[in-house]
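First up is the structure itself, then whatever we jot down about it.
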Amino acid sequence: MAASAAAASAAAASAASGSPGPGEGSAGGEKRSTAPSAAASASASAAASSPAGGGAEALELLEHCGVCRERLRPEREPRLLPCLHSACSACLGPAAPAAANSSGDGGAAGDGTVVDCPVCKQQCFSKDIVENYFMRDSGSKAATDAQDANQCCTSCEDNAPATSYCVECSEPLCETCVEAHQRVKYTKDHTVRSTGPAKSRDGERTVYCNVHKHEPLVLFCESCDTLTCRDCQLNAHKDHQYQFLEDAVRNQRKLLASLVKRLGDKHATLQKSTKEVRSSIRQVSDVQKRVQVDVKMAILQIMKELNKRGRVLVNDAQKVTEGQQERLERQHWTMTKIQKHQEHILRFASWALESDNNTALLLSKKLIYFQLHRALKMIVDPVEPHGEMKFQWDLNAWTKSAEAFGKIVAERPGTNSTGPAPMAPPRAPGPLSKQGSGSSQPMEVQEGYGFGSGDDPYSSAEPHVSGVKRSRSGEGEVSGLMRKVPRVSLERLDLDLTADSQPPVFKVFPGSTTEDYNLIVIERGAAAAATGQPGTAPAGTPGAPPLAGMAIVKEEETEAAIGAPPTATEGPETKPVLMALAEGPGAEGPRLASPSGSTSSGLEVVAPEGTSAPGGGPGTLDDSATICRVCQKPGDLVMCNQCEFCFHLDCHLPALQDVPGEEWSCSLCHVLPDLKEEDGSLSLDGADSTGVVAKLSPANQRKCERVLLALFCHEPCRPLHQLATDSTFSLDQPGGTLDLTLIRARLQEKLSPPYSSPQEFAQDVGRMFKQFNKLTEDKADVQSIIGLQRFFETRMNEAFGDTKFSAVLVEPPPMSLPGAGLSSQELSGGPGDGP
């Protein structure tokens, strides 16, 4: 029995000293020498996989109390919670347990009091709170030296002060024991320091057994999963499986490093998914804002009685994307919370692996394992792709009636509707018939929100409903709200509706899946009458209302456009498309024309094939409805309510400061006031009653602008817009080039002196005609000059009454203008600088 105990003691001493046991030899030494490098590699791998966003603050949190933010020191009795956050014992309050038994052989286990973590608010039992051994050696060096000075020899029972320290045995020795240590054959080769702290080879402070006060914890009992001393292993842990400290540390570090690497890879995926969700939320918000602007541009064109009904429909349409946005918000919130938790676990585990405190690592491995396994079991749903949403509208889509304005119909392709069939005659889907297949789910009528039909003869063609519902595959009842659509402000609508016109209808065509975006269609209530379906009257027949266009709010995938014309998308990224669809004869629509090019809001304006407009042939649009009448360029245009000419704000004379109202008329159509009523004492030559020459009176200014605008819009005058070939004008020289751009600049007082009389204005125009006549030798051009002079005289006579301007249409002597030398772009306010 004694021999067996001696053998066990020798084996324990061998483990503590680090010398190779029987049969190990140099190979065992090599194995131990590679263990630190393997642990360092695993630690480096964990550090590489740890999040970079932690920074110094996250690492500082590991060494500071989560409550008082003070640095954790041994005298503050740091405690480690199961969530791997640390706090002072005093900050945790009475629920904090006393220091647990290091060897696991005794000590109070604590009660079942529930404690809230001061950092992450997770609840845990007080018995699960352990001492933070990583912070055990964080005290000042002075305190450490003072403690080492009081260390007694552990090899004898004399309690003599220790003067030396054996590195292999990790024991403080007195002078007598040092001599005995060097005489024994087994220990004579040990490294003995004359003085120094009681630390092991790795530089960490030795932890002593609570039962055997002088015995260090040098063994790891696998059966009890705890550190033991040699005496405890021979007594309380007899016949248990155990490992030497170095072997246990090496094995546990490998396991922890593997778990940290796995969690690091999963955390990287979570970070990517979180960024994608955040990006998706921003994109959904941006799409909503963009579509909201597009819808406002269309809503401003329709009639004022649509205001009341339109608000209800827009509020219903907002539910189209609401579900997806709320789901993404919840998913992002959950992912962010899990991400922060995993970041802390990774930081703590990496910090523990990088630490050289093997004892603390083994004592805390349960908590670390638990959190790593728990984090690995968390399942994060993948980010679902979202589609592209567009807004398309037809300029001539709006109707005259706001009573029973329409409805929202939800259709899901590939699903069969189990609800009652809508009480309406057969309708053709129109231009959007290929945008989705499947049945239409009628809306459920809700009390207080029905669309009353009144006396409208065509109102019975559509069910009057407002509830936004949709059916799911395999379900017989309607459930779920449509996802959110952009909000549209209708306060600026000022429209005139008549009771004998058919209201438009709102329809929602959902995507192919539950997550796809939906399609909202605004069409005339009687549009089915012109589609040529059996049972309906074709367009143009008696009793059939005219076919109207459609305004479409469109949400679709980027590369799978639903029903968009070939010109509506270019490249992989689609733009919002403003479609100008044709309307039947007699239909009236809004007057804001933006037919081609790009508008200020980024809308791409296209004209689908086969469409026509008043004044144009089949498949084409009239030039007056596509480009500016003055500069012949597209862009943001305003349309005259009478002549239907389109102008840029700067091209019109006088220049427009803001977008005019619906009933706006250009200067060519505007009725000018009587000269005598406005001018008073001013005569046609611009002189007042005192004889002092002044600039044009307001009435004469308006008349000259009207005549000049007529010249700009007159097609034969197109070559006269800018005759100057140089970059600057040179009117101060005889024969200087003169064109409509310069005349416009002087009329708008961009050149001085401005015109003081209509006669002076007429002289400049006549001089321009003569200069152009000198530049050409073609007889046709000469005849056109004569025709232009007659056109100008006619316009002047119409504006100024019976006054004859033939006498002043002669070339006056050259005049030097202070504005000479200005570039044409500085002088031109319209033809050359349209939007």
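Cβ coordinates are placed from backbone N, Cα and C, and glycine is handled just like the others.
Where a substitution is noted, the model still shows the residue that was there originally.
Recorded in Swiss-Prot as a mutagenesis result, Cys65 to Ala carries the remark: Reduces nuclear localization activity of ZNF268; when associated with A-68. Residue density at Cys65 (mutagenesis position): 25 other Cβ atoms are found within 10 A of its Cβ, drawing on all protein chains shown. According to DSSP, Cys65 (mutagenesis position) sits in a coil region rather than a helix or strand.
Cβ environment of Cys68 (mutagenesis position): Cys88, Cys91 lie under 8 Å away, each six or more residues apart in the same chain. In Swiss-Prot, the entry for mutagenesis Cys68 to Ala states: Reduces nuclear localization activity of ZNF268; when associated with A-65. The structure shown retains the original residue.
Sequence-distant neighbours of Cys177 (Zn(2+) 1 binding site) (same chain, six or more apart, CB under 8 Å from its CB) are Cys153, Ser155, Cys156, listed in sequence order. The Zn(2+) 1 binding site annotation in Swiss-Prot covers Cys153, Cys156, Cys177, His181.
Using a 10 Å radius centred on the Cβ of Cys232 (Zn(2+) 2 binding site) and all shown protein chains, the other Cβ atoms total 25. What Swiss-Prot lists as Zn(2+) 2 binding site is Cys209, His212, Cys232, His237.
Here Swiss-Prot notes a mutagenesis experiment, Leu306 to Pro, with the remark: Disrupts the interaction with ZNF350 and amost completely relieves the transcription repressive effect of sumoylated TRIM28.
In the three-state DSSP scheme, Lys366 (mutagenesis position) falls into the helix class. All protein chains included, Lys366 (mutagenesis position) registers 13 other Cβ atoms within 10 Å of its own Cβ. Among the mutagenesis results in Swiss-Prot, Lys366 to Gly has the note: Greatly reduced interaction with PPP1CA. The residue drawn here is the original one.
Applying an 8 A CB threshold to same-chain residues 6+ apart, the list for Ile368 (mutagenesis position) reads Leu84, Leu256, Phe348, Ala349, Ala352. Looking at Swiss-Prot, you'll find the mutagenesis Ile368 to Gly noted as follows: Increased interaction with PPP1CA. Greatly decreased phosphorylation on S-824.
In Swiss-Prot, the entry for mutagenesis Ser501 to Ala states: No effect on interaction with PPP1CA nor on sumoylation levels. Decreased sumoylation levels; when associated with D-440 and D-824. The structure shown retains the original residue.
In Swiss-Prot, a published mutagenesis experiment is listed as Lys554 to Arg, annotated Moderately reduces sumoylation and repression. Abolishes both sumoylation and repression; when associated with R-575. Relieves the repressor activity on Dox-induced GADD45A transcription and 2-fold increase in phosphorylation at Ser-824; when associated with R-779 and R-804.
Among the mutagenesis results in Swiss-Prot, Lys575 to Arg has the note: Modestly reduced sumoylation and repression. Abolishes both sumoylation and repression; when associated with R-554. The residue drawn here is the original one.
Mutagenesis annotation in Swiss-Prot: Leu653 to Ala, described as Greatly reduced sumoylation. Little further effect on sumoylation; when associated with A-668 and/or A-709; the structure shown retains the original residue.
Record note (Swiss-Prot) on the mutagenesis of Lys676 to Arg: Modestly reduces sumoylation and repression.
Taken from Swiss-Prot, the feature domain 'Bromo' applies to 695-799, supported by sequence analysis.
Among the mutagenesis results in Swiss-Prot, Ser824 to Asp has the note: Enhances Dox-induced CDKN1A/p21 promoter activation. Decreased sumoylation with or without Dox-treatment. The residue drawn here is the original one.
DSSP labels the residues of the domain 'Bromo' (695-799) in these numbers: 69 helix, 1 strand, 35 coil. Taking the Cα atom of each, Lys366 (mutagenesis position) and Cys232 (Zn(2+) 2 binding site) are about 21 angstrom apart.
Close to the recorded Zn(2+) 1 site, the chain also has Thr154, Ser155, Ala160, Glu171, Leu173, Cys174, Thr176, Val178, Ala180: residues not among Cys153, Cys156, Cys177, His181 whose Cβ is within 8 Å of the site's Cβ mean position. As a whole-number mean, the pLDDT of the domain 'Bromo' (695-799) in this prediction is 81. Put simply, His181 is the one of the recorded positions Cys65, His181, Leu653 whose Cα lies nearest to the Cα of Cys232 (Zn(2+) 2 binding site). The least crowded of the binding-site residues His212, His237, judged by other CB atoms within 10 A of its own CB, is His212. The shortest Cα-Cα distance from His181 (Zn(2+) 1 binding site) to any of the recorded positions (Cys65, Cys209, His237, Leu653) is found for Cys209. The CA atom of Leu653 (mutagenesis position) is located 99 Å away from the CA atom of Cys209 (Zn(2+) 2 binding site).
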